[in-house]
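Asks: This is the structure I have questions about; it appears just below.
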Amino acid sequence: MMQTQVASRAGYSNLPQFGAGIAQDIKTQAINNLKECLKLTTINRFLTSSYEEDAKSVERKIFSAVYQMTKIGLIDREKREINAIWFTFVGLSAQNIRHLEICSITDFNALFSITNQELRSLADRGRLDVETKRKLLQSTVILQNHWNAYHSRTSSGSTDEPSGQSTPAIVTPSPKFNVPSLSVTSAKMIQSSSMGFATTPKSPKTSSRLVHAIPHKWHRSTKFRFSGDAVCHFCQRPLGFGFLNAWEKCRSCKWKVHTQCKGRVGDSCGLTPDHLRFLFDKLIQENNGGMWKDPQSVPGSRSMNEPAFQFPDTAIDSSSSTNSSAPSTPALPAGISGNVSSLTAPYRSERKFLFPDTENYSVHNRLPILVISEGDHPTTTEIQQETENHNKSAAASMSGNIESEGTIVANHEDSTGSQEVDSEAAPSQEAVDKFNKRADGGFTWERHAWNMSTIRGPNAQASWNEVTIQFETIEFDKQAPIIGRGRFGKVLRGFHYGDVAVKVYTMEHISDASKKAEEFKLEVSAYKNTRHDNIALFLGYFMSDGQYGMVMSLSKGSQSLYTLLHVVREKLDLATTRKIAQQICQAVSYLHTKKILHKDLRSKNILLESKNKVVITDFGILSMKRLAHPKQKSGYLTSKFWTNYIAPELAMAMRTEYDEYECDDFPFSENSDVYAFGCVWFEMLTGALPYAGELPHQILFAKTQGIRPVLPNVKCTQELKELLVSCWNTAPQDRPTLTDINLKLTALPKKPRVNRSPSFPVMMKSYESTF
């Protein structure tokens with residue numbers, strides 16, 4: 001599809017004068033080249049998390065467009081049709097495409113003749129949402145880069161084109177005659193024409209790669225500099241001011257370096273920090289660190305001598321690269337598959353609830369059974385009983401699992417009961433130190449995942465020792481040690497250089513005792529790398545005699561948002577509601593920038609130290625493996641109201657029975673956290689839970705069918721309703737980010753403070769009075 005400008009820009013209208021036979025040969029050769037470039041349509045993997053249902057029909061349209069491009073003399077209508085097919089495949093709506101056509105973007109010549117800034121301005125004028133605008137800009141850049149890369153292969157051996165002329169679209173050369181080509185001059189195409197890519201080796205045995213080798217265009221400035229604030233982009237030292245300081249500037253990327261540093265920069269023009277940041281983010285998402293997927297689902301590394309990350313512009317061995325092919329095939333960047341048939345994968349959020357196969361399960365055609373706890377808060381008798389048990393034992397009991405009512409919720413496990421951890425099942429010291437041990441002067445690389453928590457190097461053990469706390473050094477409150485308990489453990493009140501909250505977890509969901517310490521360290525790493533005013537402060541962790549827990553700062557005098565809304569039943573005004581929502585967005589979006597997912601965002605996990613301070617707790621802990629333990633018959637043991645917050649894609653991932661070796665974990669993502677935030681936002685607006693009064697299996701069924709919660713008679717502005725509905729979009733990629741939500745909440749006008757005399761009231765309607 002990316003070749004759709006071949007005919008119009010390569011001058012195919014002149015082909016008949018050379019004869020039908022020659023024209024047919026060129027047509028056949030062009031089709032072969034175009035089919036190879038159709039593999040580049042896997043660019044959609046960079047744009048969306050999954051594919052749409054009509055991917056097959058889009059592919060057929062693209063193939064049809066390829067054949068149309070080989071026709072002689074395309075008319076404007078055909079060009080518009082091909083252009084619309086590409087934009088549709090990228091993800092633009094018919095209204096967006098119409099807007100671009102009105103702005104004279106009718107073909108790829110016009111698309112490549114404008115700069116990124118101009119294209120962004122057109123998208124803003126067309127009121128494209130943030131996600132659609134990102135798709136348009138990103139697809140245009142990648143599309144043009146692949147055109148230039150393919151052109152460098154087809155024109156190997158030829159001289160460089162003069163600056164100022166654009167790289168033409170893919171031209172099929174012929175040994176008998178030269179096909180004239182059209183060129184378009186623009187600022188954007190000038191930059192692209194200067195991009196030089198390494199020539200792909202002719203031998204298929206050698207590595208095939210795409211190298212970032214763009215030379216800088218240095219020129220020495222003779223102007224007198226009054227300011228000495230500028231620094232060298234290479235050595236980060238000041239450039240100085242005046243004529244005596246020798247420095248040069250690149251005409252293309254505007255880099256400024258010392259003259260002595262120029263020779264060490266290399267051909268890196270255009271390799272901006274934003275580009276490197278995009279590659280780094282893509283690295284985290286593709287490798288799926290421990291915070292993104294369950295560690296068992298992350299594939300191990302191929303070799304300890306191989307780099308943990310292959311940039312698209314670094315060499316890739318041909319034996320392991322799916323892009324290695326014959327010399328006539330263009331080299332593709334790493335991460336882009338060459339299998340066109342993979343485009344037909346169905347879009348997950350649009351499929352219905354899948355029941356398990358009848359031959360594998362004894363229960364058929366029904367949703368999983370969710371066993372709900374009887375209450376959300378421990379009774380006085382239960383707390384006293386737990387206190388007596390604690391005073392009798394040297395350490396706290398390991399029953400349950402901490403859920404977060406830290407938020408602390410009392411979970412009544414009737415049929416399953418509490419199970420204490422056997423001290424004999426505690427992992428050995430060798431298993432505990434396995435993560436960071438050294439042998440023979442080298443490192444033992446535990447490459448289960450590449451993530452922030454994997455600390456490599458000689459200081460790895462020292463870094464973990466800084467946050468390791470001996471369980472015996474923690475003093476527990478003898479009168480009332482139990483603050484609360486939840487689905488995944490207990491929270492105890494203790495003293496360790498100050499008042500602390502000790503969260504004790506069970507790791508019974510890990511069948512292999514030797515892996516419990518390693519799995520717990522992966523969970524701890526999510527807390528270990530966070531520092532935010534609205535996130536519970538992590539002080540350390542302990543692993544002793546089969547006991548696993550974390551020491552957190554104690555929020556004194558705090559209560560959960562759930563307690564405030566549903567127990568105290570306090571009504572929140574708009575100013576307080578917005579302030580709480582903004583702090584939630586800031587805290588969770590901070591976790592997302594750290595590549596950490598909350599996974600269990602709900603009002604019970606949101607503490608209020610005051611109406612001006614929010615604390616987020618219990619993130620990154622929930623998993624299907626934890627939820628499935630202890631094993632229930634055709635269901636799961638969950639806390640109350642848990643199903644009210646889960647996203648539709650999580651509801652569709654649940655099965656009636658869980659198999660550790662066959663079932664995948666929940667498809668958690670940033671979008672699922674956004675859906676949960678929408679439910680919390682609904683609670684603060686209405687004082688009620690979404691799907692209130694419905695049974696858990698009814699809620700699961702409604703979410704798998706795309707049925708949204710009913711909006712009651714909420715007296716609020718249209719902006720707030722639209723914000724709420726956008727968080728509940730069935731398609732995950734259509735939901736806004738928490739950063740965008742925070743910006744929208746900030747943009748809402750605040751209630752002005754009006755100083756007026758009681759004798760003369762002002763008859764005006766404030767913004768908050770509509771709430």
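Note: Cβ is positioned from N, Cα and C throughout, glycine not excepted.
According to Swiss-Prot, the record shows the following:
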- R277 to H: In n2509; restores vulva development in a let-60 n1046gf mutant background (MUTAGEN)
- 477-748: domain 'Protein kinase' (DOMAIN)
- I483, G484, R485, G486, R487, F488, G489, K490, V491, K503: ATP binding site (BINDING)
- G484 to E: In ku113; restores vulva development in a let-60 n1046gf mutant background (MUTAGEN)
- G494 to E: In ku83; abnormal sex myoblast (SM) migration. Restores vulva development in a let-60 n1046gf mutant background (MUTAGEN)
- K503 to M: Probable loss of kinase activity. Does not rescue vulva development in a let-60 n1046gf mutant background (MUTAGEN)
- R531 to H: In ku68; egg-laying defect in 14 percent of mutants. Arrest at the larval stage in 12 percent of mutants and abnormal sex myoblast (SM) migration. Restores vulva development in a let-60 n1046gf mutant background (MUTAGEN)
- G549 to E: In n1860; arrest at the larval stage in 12 percent of mutants. Restores vulva development in a let-60 n1046gf mutant background (MUTAGEN)
- D600: active site, proton acceptor (ACT_SITE)
- D618 to A: Probable loss of kinase activity. Does not rescue vulva development in a let-60 n1046gf mutant background (MUTAGEN)
- P630 to L or S: In ku146 and n2522; restores vulva development in a let-60 n1046gf mutant background (MUTAGEN)
- P696 to L: In n2519; restores vulva development in a let-60 n1046gf mutant background (MUTAGEN)
- C727 to Y: In ku148; restores vulva development in a let-60 n1046gf mutant background (MUTAGEN)
Asks: By CA-CA distance, flag whichever of R277, G549, D618, P696 among the mutagenesis positions is nearest to G489 (ATP binding site).
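Replies: Nearest listed residue in space: G549.
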Asks: So of all those binding-site residues, I483, R485, R487, which one's Cα sits nearest to P696 (mutagenesis position)?
Replies: R487
Asks: Would you measure the largest Cα separation among I483, G484, R485, G486, R487, F488, G489, K490, V491, K503 for the ATP site and round it to whole Å?
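Replies: Roughly 14 Å, rounded to the nearest whole number.
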Asks: Including all protein chains displayed, how many Cβ atoms other than that of G484 (mutagenesis position) lie within 10 Å of its Cβ?
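Replies: Cβ-Cβ neighbours of G484 (mutagenesis position) within 10 Å number 25.
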Asks: Here's one to test understanding: among the recorded positions I483, R485, R487, D600, whose C-alpha is closest in space to the C-alpha of R277 (mutagenesis position)?
Replies: D600
Asks: Quick check: in three-state DSSP terms, what is D618 (mutagenesis position)?
Replies: coil
Asks: Need one number: mean pLDDT over the domain 'Protein kinase' (477-748).
Replies: 82
Asks: Measure from the CA atom of D618 (mutagenesis position) to the CA atom of R531 (mutagenesis position) and give the result in Å, rounded to a whole number.
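Replies: The Cα atom of R531 (mutagenesis position) is 14 Å away from the Cα atom of D618 (mutagenesis position).
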Asks: 10 Å Cβ neighbour count around V491 (ATP binding site)?
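Replies: By my count, 28.
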Asks: Among the recorded positions G494, D600, D618, C727, whose Cα is within 10 A of the Cα of G484 (mutagenesis position)?
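Replies: Within 10 Å Cα-Cα: none.
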Asks: Between I483 (ATP binding site) and K503 (mutagenesis position), how many Å separate their Cα atoms?
Replies: 10
Asks: Under 8 Å between C-beta atoms and at least six apart in sequence, can you list the same-chain neighbours of G549 (mutagenesis position), or say none if there are none?
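Replies: Once residues fewer than 6 apart are set aside, G549 (mutagenesis position) is near F471, G489, V502, K503, V504, Y505, Y541, F542.
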